[in-house]
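**Student:** Handing you this structure, nothing more for now.
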Amino acid sequence: MASEIHMTGPMCLIENTNGRLMANPEALKILSAITQPMVVVAIVGLYRTGKSYLMNKLAGKKKGFSLGSTVQSHTKGIWMWCVPHPKKPGHILVLLDTEGLGDVEKGDNQNDSWIFALAVLLSSTFVYNSIGTINQQAMDQLYYVTELTHRIRSKSSPDENENEVEDSADFVSFFPDFVWTLRDFSLDLEADGQPLTPDEYLTYSLKLKKGTSQKDETFNLPRLCIRKFFPKKKCFVFDRPVHRRKLAQLEKLQDEELDPEFVQQVADFCSYIFSNSKTKTLSGGIQVNGPRLESLVLTYVNAISSGDLPCMENAVLALAQIENSAAVQKAIAHYEQQMGQKVQLPTETLQELLDLHRDSEREAIEVFIRSSFKDVDHLFQKELAAQLEKKRDDFCKQNQEASSDRCSALLQVIFSPLEEEVKAGIYSKPGGYRLFVQKLQDLKKKYYEEPRKGIQAEEILQTYLKSKESMTDAILQTDQTLTEKEKEIEVERVKAESAQASAKMLQEMQRKNEQMMEQKERSYQEHLKQLTEKMENDRVQLLKEQERTLALKLQEQEQLLKEGFQKESRIMKNEIQDLQTKMRRRKACTIS
């Protein structure tokens, strides 16, 4: 059942205390209760640039994230506000407001770089907010983007000869969409006398300079990083909302008191975010919900705190460990529920129980397959198989015990009157043995006619009859109407009957063993069938993701070539060839 969101305001998600980042347990608890998929929008920018105002607008509130009206930075760490998505039913909009970059009070660029990296890692849409035009100063202030190769790893164990830049070639596959918001923008949008849209202005501003000097490289590096890491880009410009003196009361002012152009620009920005920001997903198309976002936050923050680099692959594997373990328990619970509803012990035959087990097992595997992902070496599915086998054996044992109890109770009811008659000496007389045998046959017939005795019916009966052999023999020996020869013949008949019953029981035992072996093979085949289907689906999903990444890289390479940057185009071409090689291997991969 969908969880309800009752966040009346933002809460600190990642605290920044004395330069140390820590996840806030209260915020994590809120995330852990949200089961719906999440669209995560993070905003980053220099302090005192009005980031919080835009986030409050996205939340549909006038107040929430602290605006602050002095040169002092208000937001510390990363703050979170979860609200129902206004355009996507069944989705949650998660707004992440970050502390201002370049706060003079901190004097620690390291800290800013981690905040920037975390915002990128956690979001599906990354908003960079700045004042004025995109000039070199604005680009210099965005040097954090050039730090990402030193702050994030995509793979946990990159090849030994693979450097940070090569590892960063995978960033595009999981990085968010990029939105640049330009505040207090007062210039006309044009280049070479031609009017530009905000998006064209951004593309124009990201053009590279030809040249190999240090100055040229400094100019090009942030632009190259933005183009390479964030292929999907959008730009919005905002006029100054009010006169500078009224900015301090911005959250108290009505829209009618603001510049109409600004009001429309904010509305356009919000509309774009609501309609175009995608659901946060992980490799394999896994949609992020509250518990998954909670796990990502913990994994990344713990990595930073311990001096490691946040790693996308490690974060996904840590999440998979948690979810796959839960998937095993969910599958077992489903199996137990189904067996509890369907099975009535004792079953008439072992096969009846095994058929019910097979149906419930198939459903349990389906539950696991739906709920699991990244099950490296299929360890969790093997664990599920072992637990299901144990559950099956437990049911077989319970079935056996239920049958034994039922049959023992029946024997007591059916045969106790005969035992009482024997004790009373009714059969200790001439011709008594034949009467006894006839009565015994009648009672055995009555026993066989009783329903739902289960799989122990014959064994329990034969054990009972064997325990009464001395009583039967005593009646035989005292019957004076029988000759010694007739007694010998009768003894042999009883022995033969007993031997025949034993042989029948042995046959039955062998048949049960064969049925159990057949069931084990069927279980193995069912696991293999569903696993094969899942692996094929995962392969197709990964190929789709790689094809999307390939298209974006080809587009960027073509643009670099068009602009005349041969060296950068060659680097991109190498990345493309590496990706195409991986895709060819993936396409050729067959599951045997």
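The chain as shown is numbered from 1 upward.
Just so you know, glycine gets a Cβ as well, placed from its N, Cα and C.
Substitutions noted, but not modelled.
Positions annotated as GTP binding site by Swiss-Prot, on the basis of experimental evidence: 45-52, 67-69, 97-101. Residues or ranges marked as domain 'GB1/RHD3-type G' in Swiss-Prot (evidence: sequence analysis): 35-278. Quoted from Swiss-Prot for the published mutagenesis LYS51 to Ala: Loss of GTPase activity. Constitutively monomeric. Expressed throughout the cytoplasm, loss of vesicular accumulation. Impaired ability to promote pyroptosis in response to T.gondii infection. What Swiss-Prot notes for the published mutagenesis of ARG153 to Ala is this: Abolished phosphorylation by PIM1. ASP184 to Asn appears in Swiss-Prot as a mutagenesis experiment; the accompanying note says: Strongly decreased nucleotide-binding. Here Swiss-Prot describes LYS209 to Arg as a published mutagenesis experiment; the accompanying note says: In 8KR mutant; abolished ubiquitination by S. flexneri IpaH9.8 when associated with R-207, R-210, R-382, R-562, R-567, R-573 and R-587. Annotation of the mutagenesis experiment LYS382 to Arg in Swiss-Prot: In 8KR mutant; abolished ubiquitination by S. flexneri IpaH9.8 when associated with R-207, R-209, R-210, R-562, R-567, R-573 and R-587. For the mutagenesis of TYR427 to Phe, Swiss-Prot gives this note: No effect. The structure shown keeps the original residue.
How buried are these features, and what lies next to them?
**Tutor:** The Cβ of TYR47 (GTP binding site) has 21 neighbouring Cβ atoms from other residues within 10 Å, across all protein chains displayed.
On the 0 to 100 pLDDT scale, the model's mean across the domain 'GB1/RHD3-type G' (35-278) is 84.
Using a 10 Å radius centred on the Cβ of ARG153 (mutagenesis position) and all shown protein chains, the other Cβ atoms total 22. Secondary structure at ARG153 (mutagenesis position), as computed by DSSP, is strand.
Long-range C-beta contacts of ASP184 (mutagenesis position), restricted to its own chain and to partners at least six residues apart, with a cutoff below 8 Å, comprise ILE131, GLY132, PHE238, ASP239, ARG240.
LYS209 (mutagenesis position) falls outside any helix or strand according to DSSP and counts as coil.
For LYS382 (mutagenesis position), the number of other Cβ atoms no farther than 10 Å from its own Cβ, over all displayed protein chains, is 13.
Counting only residues at least six positions away in the same chain, the Cβ atoms of GLU421, TYR433, LEU435, PHE436, ILE475 sit under 8 Å from the Cβ of TYR427 (mutagenesis position).
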**Student:** Taking Cα atoms as reference points, rank the recorded positions GLY45, TYR47, LYS382 by distance from LYS209 (mutagenesis position) and give the first.
**Tutor:** GLY45
**Student:** If I take the alpha carbons of LYS51 (mutagenesis position) and ARG153 (mutagenesis position), what is the distance between them in whole Å?
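**Tutor:** Given the Cα positions, LYS51 (mutagenesis position) is 28 Å from ARG153 (mutagenesis position).
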**Student:** Express the distance between the Cα positions of THR98 (GTP binding site) and ARG153 (mutagenesis position) as a whole number of Å.
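**Tutor:** Cα-Cα distance, THR98 (GTP binding site) to ARG153 (mutagenesis position): 22 Å.
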**Student:** Just going by other Cβ atoms within 10 Å, which of the mutagenesis positions LYS51, LYS209 has the emptiest spot?
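**Tutor:** Each of the mutagenesis positions LYS51, LYS209 was scored by Cβ atoms within 10 Å; lowest is LYS209.
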